[in-house]
Amino acid sequence: MSDPCGTKPVQESNPTMSLWSLEDRHSSQGRPQPDQDPVAKEAPTSELQMKVDFFRKLGYSSSEIHSVLQKLGVQADTNTVLGELVKHGSATERECQALTAPSPQPPLVPRGGSTPKPSTLEPSLPEEDREGSDLRPVVIDGSNVAMSHGNKEVFSCRGILLAVNWFLERGHTDITVFVPSWRKEQPRPDVPITDQHILRELEKKKILVFTPSRRVGGKRVVCYDDRFIVKLAFESDGVVVSNDTYRDLQGERQEWKRFIEERLLMYSFVNDKFMPPDDPLGRHGPSLDNFLRKKPLPSEHRKQPCPYGKKCTYGIKCRFFHPERPSRPQRSVADELRANALLSPPRTPVKDKSSQRPSPASQSSSVSLEAEPGSLDGKKLGARSSPGPHREGSPQTCAPAGRSLPVSGGSFGPTEWLAHTQDSLPYTSQECLDSGIGSLESQMSELWGVRGGSPGESGPTRGPYAGYHSYGSKVPAAPSFSPFRPAMGAGHFSVPTDYVPPPPTYPSREYWSEPYPLPPPTPVLQEPQRPSPGAGGGPWGRVGDLAKERAGVYTKLCGVFPPHLVEAVMRRFPQLLDPQQLAAEILSYKSQHLSE
């Protein structure tokens with residue numbers, strides 16, 4: 001059938017393209033007549049068939065497609081038809097679900113894999129199946145369980161039902177019970193049986209299996225049911241539920257012996273309650289949940305709570321768990337000190353730190369080469385300022401050896417003096433701190449030995465310049481500070497302590513560690529008498545007492561803490577002498593460095 005334009009209809013090999021071309025053609029030709037039947041009169045048969053074929057490829061039935069097309073018309077948009085088909089399909093599915101409501105689950109279900117599952121199951125059963133697949137198959141020794149429940153006198157079939165229901169409640173689906181077939185016979189007074197109908201019910205559910213037996217010449221021939229039990233459990237990698245140890249079967253095969261030792265689940269009956277142990281393989285074995293699973297769950301390694309609770313007197317040696325105690329390493333102080341000593345990095349020697357600074361010998365040689373003829377003799381000045389040959393190379397030397405005063409044209413300027421003072425004192429204090437507490441006292445004695453050795457010699461008096469006159473009593477007379485004192489001749493050389501405090505016109509220091517700027521010096525012909533360095537009232541006496549006290553505190557703390565921790569904390573807090581406060585700081589310092 002041809003269209004109004006005289007062209008042939010679109011090939012049916014591509015229904016999607018034909019559907020869209022038909023829609024475009026109908027939209028371009030004009031509006032449809034509302035008084036005509038959209039299916040019978042307007043749309044050709046081939047067009048209707050193409051649409052039906054198209055939607056059938058999407059999975060819808062012909063009846064559904066025809067009903068929707070009769071409702072919407074052939075000219076309806078594809079998305080509209082699809083939306084109506086989806087609604088129609090969902091309504092049909094709801095009607096089918098309402099008609100096929102799931103029946104209540106019976107108390108006893110067949111073993112997994114023996115019979116096909118019915119199609120009308122609850123939605124939660126797939127999760128139960130997945131849960132049951134993680135559980136081991138269970139093989140129950142029916143004779144042993146029934147006789148145990150009957151107190152070794154009666155074959156109580158109710159005991160078998162209690163055991164089966166216990167495993168069903170835990171999610172097991174693969175359960176097998178073995179019972180000799182002669183137990184189906186009528187009970188006799190010498191062989192009492194109770195609730196014999198339970199055996200037939202369990203057999204109908206494909207849970208109970210009768211082992212074969214027969215009569216030969218009026219005598220019963222019974223097959224060994226224990227071999228059925230062990231063999232099935234071994235082949236299915238399951239669990240045997242019995243209080244029998246199967247000693248005769250353990251001797252038959254070595255793999256059976258090991259299997260029975262590892263997979264035998266014993267039990268007890270408390271009236272009508274089936275109770276297997278929570279630790280089937282002993283206190284140190286797996287739990288009952290892991291014992292019945294193919295892949296055991298990850299266990300929480302947590303200690304058993306201490307039975308004494310807060311009244312426990314074992315302290316950190318208690319092997320039980322104490323929830324009231326904070327989570328800290330349960331080790332003694334000695335063990336912690338040993339562990340910290342092994343973990344702490346080795347300390348670098350002091351000579352490595354001193355090697356980073358320029359050598360004093362190179363400084364003295366460079367100064368002496370720059371000296372002019374009219375200035376001080378460089379060699380003589382270096383010899384006077386050096387502490388002596390016995391101190392060279394010593395690791396505890398605090399004062400720089402071989403250091404000489406800067407010489408420039410026979411006089412000192414403020415720039416040269418500032419550079420010299422900044423290069424001398426900070427090295428002394430820093431290296432003494434690095435060498436430990438015990439070296440502070442030796443540092444003081446060595447410094448006083450350099451200065452002249454006599455108790456009556458001059459000492460420091462002014463605070464800002466107290467550490468700047470290590471050359472005061474040793475430097476000979478020479479022309480000094482010619483830019484500031486042109487009228488002064490070769491007089492007595494004075495050290496920075498002889499100068500007046502800096503006037504307010506000098507700029508303030510940018511950093512607190514910088515020395516004060518020096519003003520023009522005043523002529524000093526003779527140094528005044530100052531108190532001896534050993535006097536208790538002077539600052540040097542106070543420093544000596546402080547060093548002795550710090551040495552005592554250091555010795556006490558080293559008896560408790562590692563020496564490197566004590567040194568590190570005492571370097572942080574040089575003015576702190578309270579042992580308790582220092583101990584607290586050491587503990588906090590140790591915890592910070594251990595966490596790093």
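Backbone N, Cα and C define each Cβ position, glycine as well.
Among the features that Swiss-Prot reports, Mg(2+) binding site is placed at Asp226, with the record citing similarity to another entry. Per Swiss-Prot, domain 'RNase NYN' is recorded for 135-290. Where Swiss-Prot documents Cys157 to Ala as a mutagenesis experiment, the accompanying text is: Loss of protein deubiquitination and suppression of inhibition on JNK and NF-kappa-B signaling pathway activation. Loss of the ability to inhibit stress granule (SG) formation. No loss of RNase activity. No effect on ICOS surface expression. For the mutagenesis result Asp225 to Ala, the note given in Swiss-Prot is Loss of RNase activity, no loss of protein deubiquitination and ability to inhibit stress granule (SG) formation under stress; when associated with A-226. Here the residue is the original one, while Swiss-Prot reports the published mutagenesis Asp226 to Ala with the comment Loss of RNase activity and no loss of protein deubiquitination; when associated with A-226. In Swiss-Prot, the entry for mutagenesis Asp278 to Ala states: Loss of inhibition on JNK and NF-kappa-B signaling pathway activation; when associated with A-279. The structure shown retains the original residue. Swiss-Prot lists Asp279 to Ala among its mutagenesis entries, and the accompanying note reads: Loss of inhibition on JNK and NF-kappa-B signaling pathway activation; when associated with A-278. Annotation of the mutagenesis experiment Cys306 to Arg in Swiss-Prot: Loss of protein deubiquitination and suppression of inhibition on JNK and NF-kappa-B signaling pathway activations. No loss of RNase activity. For the published mutagenesis Ser435 to Ala, Swiss-Prot gives the following note: Reduces its phosphorylation status, does not interact with IKBKB/IKKB and BTRC, inhibits IL6 mRNA instability and IKK-mediated degradation of ZC3H12A; when associated with A-439. Here Swiss-Prot describes Ser439 to Ala as a published mutagenesis experiment; the accompanying note says: Reduces its phosphorylation status, does not interact with IKBKB/IKKB and BTRC, inhibits IL6 mRNA instability and IKK-mediated degradation of ZC3H12A; when associated with A-435.
A separation of roughly 18 Å, to the nearest angstrom, links the Cα atoms of Asp226 (mutagenesis position) and Cys157 (mutagenesis position). Mean model confidence for the domain 'RNase NYN' (135-290) is a pLDDT of 91. When the neighbouring Cβ atoms lying within 10 Å are counted for each of the mutagenesis positions (Asp226, Asp278, Asp279), the highest count belongs to Asp226. Across the structure, Asp278 (mutagenesis position) and Cys306 (mutagenesis position) are spaced 20 Å apart at their Cα atoms. It is 27 Å from the Cα atom of Asp225 (mutagenesis position) to that of Asp279 (mutagenesis position). Per-site Cβ counts within 10 Å over the mutagenesis positions Cys157, Cys306 peak at Cys157. In the structure as shown, the Cβ atom of Asp225 (mutagenesis position) sits within 10 Å of 20 other Cβ atoms. Under the three-state DSSP scheme, Asp278 (mutagenesis position) falls in the coil class.
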